[in-house]
Amino acid sequence: MDKLNKITVPASQKLRQLQKMVHDIKNNEGGIMDKIKKLKVKGPPSVPRRDYALDSPADEEEQWSDDFDSDYENPDEHSDSEMYVMPAEETGDDSYEPPPAEQQTRVVHPALPFTRGEYVDNRSSQRHSPPFSKTLPSKPSWPSAKARLASTLPAPNSLQKPQVPPKPKDLLEDEADYVVPVEDNDENYIHPRESSPPPAEKAPMVNRSTKPNSSSKHMSPPGTVAGRNSGVWDSKSSLPAAPSPLPRAGKKPATPLKTTPVPPLPNASNVCEEKPVPAERHRGSSHRQDTVQSPVFPPTQKPVHQKPVPLPRFPEAGSPAADGPFHSFPFNSTFADQEAELLGKPWYAGACDRKSAEEALHRSNKDGSFLIRKSSGHDSKQPYTLVAFFNKRVYNIPVRFIEATKQYALGKKKNGEEYFGSVVEIVNSHQHNPLVLIDSQNNTKDSTRLKYAVKVS
């Protein structure tokens with residue numbers, strides 16, 4: 001019955017019973033902990049005494065003195081504090097700072113000789129070099145370009161150095177040589193420019209050589225040679241070269257003056273005959289004379305006479321401009337020959353249109369039946385068309401004419417195509433060899449031989 005009653009007890013009552021049991025356990029544990037605290041020694045638990053410290057600080061010192069030795073407090077207050085602070089200030093600061101100062105000086109010194117590594121005297125003046133190194137970078141930044149130009153002029157500086165034999169003075173001169181020669185170089189670079197105008201004045205001296213008219217041809221080349229040797233002389237030598245052809249032009253127009261007073265047509269032929277003679281002279285002469293003579297012709301209007309002269313020569317020489325009409329004649333002759341060969345053939349339909357040709361092949365209704373007709377476009381590159389019948393379809397194959405080789409080929413231009421000397425050869429070849437037929441609509445290929453010739457009624 002007791003078990004049944006316990007089962008039937010509602011859950012709320014069970015929870016209340018559990019809460020009471022937990023509360024009782026906590027109360028019992030609290031009593032046990034209080035008993036343990038009373039049994040403990042007052043000395044060791046320092047933390048609870050600090051939390052509940054109600055006594056004076058004097059009592060606390062007495063408690064520490066009773067539990068622990070007095071030797072632990074004295075070294076912290078007197079001996080250890082003094083001994084720990086003093087050595088840190090004396091030994092640590094003095095011994096650690098000097099070495100980095102020495103290393104910095106060692107790093108600076110090797111960098112200086114690299115800037116002047118080519119000079120040997122700088123090694124003895126390493127101590128004096130650092131102050132100069134600070135002043136040098138300001139100046140060499142911009143004159144570095146001129147200093148490179150100064151490298152070509154060390155001779156004047158070398159002449160000044162032997163004048164001062166003592167070595168300590170050489171060091172001072174080396175330092176001065178790095179700054180002063182920059183100014184000297186500017187002066188030395190300007191002096192040649194000042195000296196250059198006198199040779200410019202000598203240029204007209206070359207013009208005086210033109211006085212002898214016969215030797216003017218020989219004197220003109222040296223002026224050009226001098227212009228090639230020096231870049232400054234080019235602009236000035238070209239100026240005297242221009243007036244030099246003027247006297248030559250004065251001599252040579254004498255010949256056109258003889259031709260100009262005779263403008264009539266019969267004399268024009270004489271003028272044409274006289275032209276090749278100076279042309280041959282120009283070929284034998286130098287190119288420089290050609291350039292001088294070229295400006296002489298336009299005022300005399302000789303090229304006007306030269307233009308009508310070559311016009312009749314072009315058709316004679318067979319130039320490409322005139323070849324067009326001449327090639328048309330051989331084309332017509334070849335077509336006439338082809339027509340003569342094709343007229344007697346049973347498969348040649350002549351000027352038959354496409355519709356009538358296809359109707360004739362459909363009436364025959366035989367695979368391999370064919371005929372050849374003239375192309376409807378009347379194109380010289382595609383003069384004929386081969387019409388073939390196979391599998392109830394009619395194929396129109398163009399016959400191309402190749403002007404370069406004067407041969408014939410079937411279809412569009414392709415690699416490995418066959419060439420024939422005439423249309424008759426095409427028919428004879430494909431009567432024994434199959435002809436490939438391509439249907440562009442269905443993308444199909446067939447082949448047949450030309451077996452049955454068809455006539456158009």
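Every residue, even glycine, has its Cβ placed from backbone N, Cα and C.
Sequence annotations record features per position, and here Swiss-Prot assigns domain 'SH2' to 347-454 based on sequence analysis.
Experimental mutagenesis is annotated in Swiss-Prot for TYR52 to Phe, with the remark: No effect on pre-BCR down-regulation.
Swiss-Prot lists TYR96 to Phe among its mutagenesis entries, and the accompanying note reads: Fails to induce pre-BCR down-regulation, leading to splenomegaly and leukemia.
Mutagenesis annotation in Swiss-Prot: ARG373 to Leu, described as Abolishes binding to CD79A and SYK; the structure shown retains the original residue. Its own atom aside, the Cβ of ARG373 (mutagenesis position) has 22 Cβ atoms within 10 angstroms in the protein chains shown. Taken residue by residue with DSSP, ARG373 (mutagenesis position) is part of a strand.
With DSSP classes pooled into helix, strand and coil, the tally for the domain 'SH2' (347-454) is 21 helix, 43 strand, 44 coil.
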